[in-house]
Amino acid sequence: MASEKHFKYVILGGGVAAGYAAREFAKQGVKPGELAIISKEAVAPYERPALSKGYLFPQNAARLPGFHVCVGSGGERLLPEWYSEKGIELILSTEIVKADLASKTLTSAVGATFTYEILIIATGSSVIKLSDFGTQGADSNNILYLREVDDADKLVAAIQAKKGGKAVIVGGGYIGLELSAALKINDFDVTMVFPEPWCMPRLFTADIAAFYESYYTNKGVKIVKGTVAVGFDADANGDVTAVNLKNGSVLEADIVVVGVGGRPLTTLFKGQVAEEKGGIKTDAFFETSVPGVYAVGDVATFPMKMYNELRRVEHVDHARKSAEQAVKAIKGKESGESVVEYDYLPYFYSRSFDLGWQFYGDNVGDTILFGDSDPTSAKPKFGSYWIKDGKVLGAFLEGGSPDENKAIAKVAKTQPPVANIEELKKEGLQFASKI
């Protein structure tokens with residue numbers, strides 16, 4: 001008979017959100033044995049962004065236990081011992097294959113069952129694989145993805161095995177840009193391929209993208225736009241040797257890294273909870289349509305108060321904050337204390353080579369570009385504002401200081417009126433500093 005365990009609270013998923021939720025439970029007061037984290041990964045929760053950045057450095061690379069949560073936000077590092085000391089059970093390397101919300105039961109791949117009173121769904125996303133589309137040769141060796149530490153270890157091993165070789169990066173989003181830089185720093189010959197007219201099209205304007213594309217080109221990264229990978233060639237050992245593109249060209253490759261997005265992991269809950277916009281629908285406290293079941297991070301579609309609409313956000317900042325909000329709401333319900341509704345200011349950032357940008361707010365409306373966006377400058381510093389209905393709704397800054405980044409965040413939060421767009425262009429960062 002497979003084992004059954006009961007907990008008052010269960011967090012399903014072992015990523016960033018799980019770690020920040022555990023810290024909030026400890027802060028609010030949780031008794032030993034009340035809380036469990038069930039994760040299919042073999043390690044305690046860690047800061048996932050390190051995998052596409054410091055983990056791949058050729059020197060002084062980041063390794064666990066160095067980047068367990070909550071170091072990414074300047075907090076204490078929660079090692080496995082921390083969970084034991086708090087009486088929080090870490091149930092690792094455990095895949096849940098069935099969730100029955102009516103009977104409050106989770107079943108693992110080996111038939112173990114876990115029952116709970118309150119569930120936090122923090123399952124995150126899975127990477128979209130080219131094999132999902134039946135791309136020919138997509139299961140060849142050294143075609144890699146990046147989501148978990150295991151994936152990063154495979155990539156590091158491939159980087160070492162194929163030293164100085166040719167890398168093709170499929171995808172022009174965050175992962176594409178960060179990994180192209182990482183492979184270049186590791187002395188690979190790097191080509192980036194994506195179907196859109198410019199990189200990071202969901203956020204960047206053509207002007208912003210032009211800077212990064214030129215900067216990368218100057219660093220020796222080749223960029224192929226407007227086409228996709230339709231197949232891969234492999235040698236007798238099954239190792240990838242080339243990428244065939246839809247435009248007819250063929251790129252030699254020793255390593256291929258694919259970053260074409262993720263899918264929220266909601267399958268276990270299909271038909272049991274209300275869904276919207278590809279995620280599990282929640283209220284401002286991250287409670288779902290099923291009382292006592294909460295969803296946080298990538299999987300949650302929640303009311304974004306600032307813009308008065310339901311949104312789903314895939315970003316580490318929201319994973320941290322939504323997890324904390326859900327725990328505050330759970331504990332608030334128990335103690336009868338009211339909790340403030342989640343009021344999230346969208347925030348995205350990235351770092352690659354010597355660059356680092358931040359974006360706050362909403363990228364809708366007309367845009368202006370200000371500052372020095374010359375990719376050959378020693379220290380480029382430039383930004384953009386998004387203006388709609390006479391107000392600034394979004395702000396982007398490359399190369400900003402901590403104070404300057406705070407200033408653009410304040411602009412996005414307060415949405416100041418703009419009388420004259422030409423004036424705003426001239427003022428640039430000064431406009432933000434005055435708010």
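Keep in mind that glycine also has a Cβ here, set from the backbone N, Cα and C atoms.
Every position carries its original residue.
All protein chains shown were included, and the count of other CB atoms within 10 Å of the CB of Lys53 (FAD binding site) stands at 19. Swiss-Prot lists Gly14, Gly15, Val16, Ala17, Glu41, Arg48, Lys53, Ile96, Arg147, Glu148, Asp298, Val316, Tyr349 with the feature FAD binding site.
Under mutagenesis, Swiss-Prot gives Cys70 to Ser with this note: Slight reduction of catalytic activity. Annotation for Cys70 (mutagenesis position): same-chain Cβ neighbours under 8 Å, separated by at least 6 residues, are Gly19, Tyr20, Arg23, Glu47, Glu76, Arg77, Leu78, Arg320.
Secondary structure from DSSP puts Cys70 (mutagenesis position) in coil. Experimental mutagenesis at this site is recorded by Swiss-Prot as Cys70 to Ala, annotated: No effect on catalytic activity.
Counting only same-chain residues at least 6 apart in sequence, those with a Cβ under 8 Å from the Cβ of Gly72 (mutagenesis position) are Val16, Glu47, Pro49, Ala50, Val316, Arg320. For Gly72 to Asn, Swiss-Prot lists a mutagenesis experiment annotated as follows: Slight reduction of catalytic activity.
DSSP gives Gly261 (NADP(+) binding site) a coil state; it is part of no helix or strand. If you draw a 10 Å sphere around the CB of Gly261 (NADP(+) binding site), it holds 14 other CB atoms from the protein chains shown. For Gly172, Gly173, Tyr174, Ile175, Gly176, Leu177, Glu178, Glu196, Arg202, Gly261, Glu314, His315, Tyr349, the entry in Swiss-Prot reads NAD(+) binding site, with the evidence type experimental evidence.
Taking all protein chains in view, 17 other C-beta atoms sit within 10 angstroms of the C-beta of His315 (NADP(+) binding site). The annotation NADP(+) binding site is assigned in Swiss-Prot to Tyr174, Ile175, Gly176, Leu177, Glu178, Arg202, Gly261, Glu314, His315, Tyr349.
Under its mutagenesis annotations, Swiss-Prot gives Glu196 to Ala the following note: Reduces catalytic activity 2-fold. Remark: Glu196 (mutagenesis position) has Gly172, Lys225, Gly226 as non-local neighbours, by Cβ distance under 8 Å and separation of at least 6 in sequence. Glu196 (mutagenesis position) falls outside any helix or strand according to DSSP and counts as coil.
Using a 10 Å Cβ-Cβ cutoff, Arg320 (mutagenesis position) registers 25 neighbours. In Swiss-Prot, a mutagenesis experiment is listed as Arg320 to Ala, annotated with the note Reduces catalytic activity 5-fold.
Swiss-Prot lists Arg320, Arg351 with the feature L-ascorbate binding site. In the three-state DSSP scheme, Arg320 (mutagenesis position) falls into the helix class.
Swiss-Prot lists Tyr349 to Ala, Phe or Trp among its mutagenesis entries, and the accompanying note reads: Abolishes catalytic activity. According to its DSSP assignment, Tyr349 (mutagenesis position) is in a strand. For Tyr349 (mutagenesis position), the same-chain residues that are 6 or more apart in sequence and have a Cβ closer than 8 Å to its Cβ are Gly356, Trp357, Gln358, Phe359.
Spatially close to Arg351 (mutagenesis position) yet at least six residues away along the chain are Lys53, Glu178, judged by Cβ distances under 8 angstroms. Where Swiss-Prot documents Arg351 to Ala as a mutagenesis experiment, the accompanying text is: No effect on catalytic activity.
In sequence order, Ser52, Met200, Gly259, Ser350 constitute the residues six or more apart from Tyr174 (NAD(+) binding site) in its chain with CB-CB distances below 8 Å. Distance between Cα atoms for Glu314 (NAD(+) binding site) and Arg147 (FAD binding site): 13 Å, as a whole number. Each of the binding-site residues Glu41, Asp298 was scored by how many other Cβ atoms lie within 10 Å of its Cβ, and the smallest score goes to Glu41.
For Gly172 (NAD(+) binding site), the Cβ neighbour count at a 10 Å cut-off comes to 28, with all displayed protein chains included.
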